[in-house]
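Asker: My structure is below; once you've seen it, I'll send some questions.
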Amino acid sequence: MKEAGILFEELVSIMEKLRSPEGCEWDRKQTHESLKPYLIEECYELIEAIDEKNDDMMKEELGDVLLQVVFHAQIARERGAFTIEDVIRTLNEKLIRRHPHVFGDSPGYSYKQWEDIKAQEKGKKKSSRIGEINPLVPALSMARRIQENASQVGFDWKDPEGVYEKIEEELKELKEAKDPRELEEEFGDLLFSIVNLSRFLNVDPESALRKATRKFVERFKKMEELIEKDGLVLEELPIEKLDEYWEKAKGGDET
C-alpha cells in the first residue's frame with residue numbers, strides 16, 4: 001500500500017508538470033468540458049476490457065480512467081475549487097458513513113438505511129424510493145436501476161414467469177398500436193419489460209446488447225469476406241443469397 005501512495009503522488013506530480021507553463025500545450029488547453037468525451041470513452045473502453053475478461057487491457061484502461069480523475073482534480077485545483085486530496089477525503093468519509101454496519105455500531109445492512117443516509121447527505125427530505133431519472137445515464141441501465149429500487153421495497157414480480165407473460169402482453173399491444181405515438185410508447189413498455197427480465201436472469205442488458213451487436217458486426221464482416229472470395233458484390237445479391245452467406249458466416253462462428 002505504501003508503494004501505491006508513492007506512485008499516486010508521482011502521478012499527481014506528472015499531471016501538475018503537464019499542466020504547467022513548461023508542460024504540454026494540449027494538456028494545458030483542456031477544461032472540464034473538453035475532457036467529457038474522453039472520460040466517457042475511457043469508461044466504455046474499460047467496460048469492453050471487462051467484457052473480454054482481458055486483465056492486461058483492464059489494467060491499462062483502469063489507469064486511463066484514473067488519469068481522468070487526476071486530470072479533472074488538477075484543473076479544479078488551478079481554479080481554487082478543490083484538490084485531489086479533497087476528492088479522496090470526501091470519498092473515504094462517504095464510504096465510512098454509508099457503511100455503519102462495517103465501520104460503526106449498526107447491527108446490519110438495510111436498503112432503507114442506505115437511502116436514509118444518502119438523503120441526509122444531500123441535505124433534503126427523503127426522496128422517492130424509486131429514485132430519480134438521470135438523462136445522461138444510458139436508458140437500459142437507468143431502467144434496470146429503477147426496477148432494482150422498486151424491487152428493494154417489495155414491488156416486483158414473484159418469479160420470471162410473470163415477466164415473460166408481461167413481455168407477451170406488451171408485444172401484443174405493440175402489434176396493435178396504430179400511430180407513431182402509440183408505437184413509441186408500446187415499444188418503450190416492451191423494452192422496459194425485457195430489462196425487467198434481465199434482472200431475474202442476472203443478465204446485464206447493456207452488456208448483453210453490446211455483445212450481440214459485436215457478434216452481428218463480426219458475422220457481417222465474415223459474410224462480406226465470403227462474398228468477396230466468391231467474386232461477387234454484396235450490394236448486387238438478392239436477400240435469399242445474402243441469407244445463405246449469413247448462415248455460412250454463422251457456421252464459421254462454431255468452428
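Cβ atoms are placed via backbone N, Cα and C, with glycine included.
On a predicted model such as this, the values are computed, not experimentally measured, just so you know.
Record note (Swiss-Prot), mutagenesis E42 to Q: Reduces the NTPase activity to 10% of the wild-type activity; when associated with Q-41. The unchanged residue is displayed. Swiss-Prot documents E61 to Q as a published mutagenesis change and attaches the note Reduces the NTPase activity to 10% of the wild-type activity. Record note (Swiss-Prot), mutagenesis R97 to A: Reduces the NTPase activity to 10% of the wild-type activity; when associated with A-98. The unchanged residue is displayed. What Swiss-Prot notes for the published mutagenesis of R98 to A is this: Reduces the NTPase activity to 10% of the wild-type activity; when associated with A-97. Per Swiss-Prot, mutagenesis K118 to E is noted as: Reduces the NTPase activity to 10% of the wild-type activity. Per Swiss-Prot, the feature ATP 1 binding site maps to G162, V163, Y164, E165, K166, E169, E182, L183, E184, E185, D189; the stated evidence is similarity to another entry. Under the heading Mg(2+) binding site, Swiss-Prot lists E169, E186, D189, citing similarity to another entry as support. Among the mutagenesis entries in Swiss-Prot is E173 to A, noted as: Has little effects on the NTPase activity. For K215, F216, V217, E218, R219, W246, the entry in Swiss-Prot reads ATP 2 binding site.
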Asker: Between E186 (Mg(2+) binding site) and R97 (mutagenesis position), find the distance joining the two CA atoms and give it rounded to the nearest Å.
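Answerer: A Cα-Cα distance of 42 Å.
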Asker: I'd like to confirm something. Which of the recorded positions, R97, Y164, K166, has a Cα closest to the Cα of W246 (ATP 2 binding site)?
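Answerer: Checking each of R97, Y164, K166 against W246 (ATP 2 binding site), the shortest Cα distance is to Y164.
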Asker: How far apart, in angstrom, are the most distant Cα atoms among the ATP 1-binding residues G162, V163, Y164, E165, K166, E169, E182, L183, E184, E185, D189?
Answerer: 24
Asker: Please report the three-state DSSP label of R98 (mutagenesis position).
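Answerer: Going by the DSSP assignment, R98 (mutagenesis position) belongs to neither helix nor strand, so it counts as coil.
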Asker: Quiz question: given the binding-site residues Y164, D189, V217, which has the greatest number of C-beta atoms lying within 10 angstroms of its own C-beta?
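Answerer: Per the Cβ count, the most surrounded site is D189.
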Asker: When the Cα-Cα distance from E61 (mutagenesis position) is computed for each of the recorded positions R97, Y164, K166, E173, K215, which gives the smallest value?
Answerer: K215
Asker: Do you know offhand how many angstrom separate R98 (mutagenesis position) and G162 (ATP 1 binding site) by C-alpha?
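Answerer: That comes out at 34 Å between the alpha carbons.
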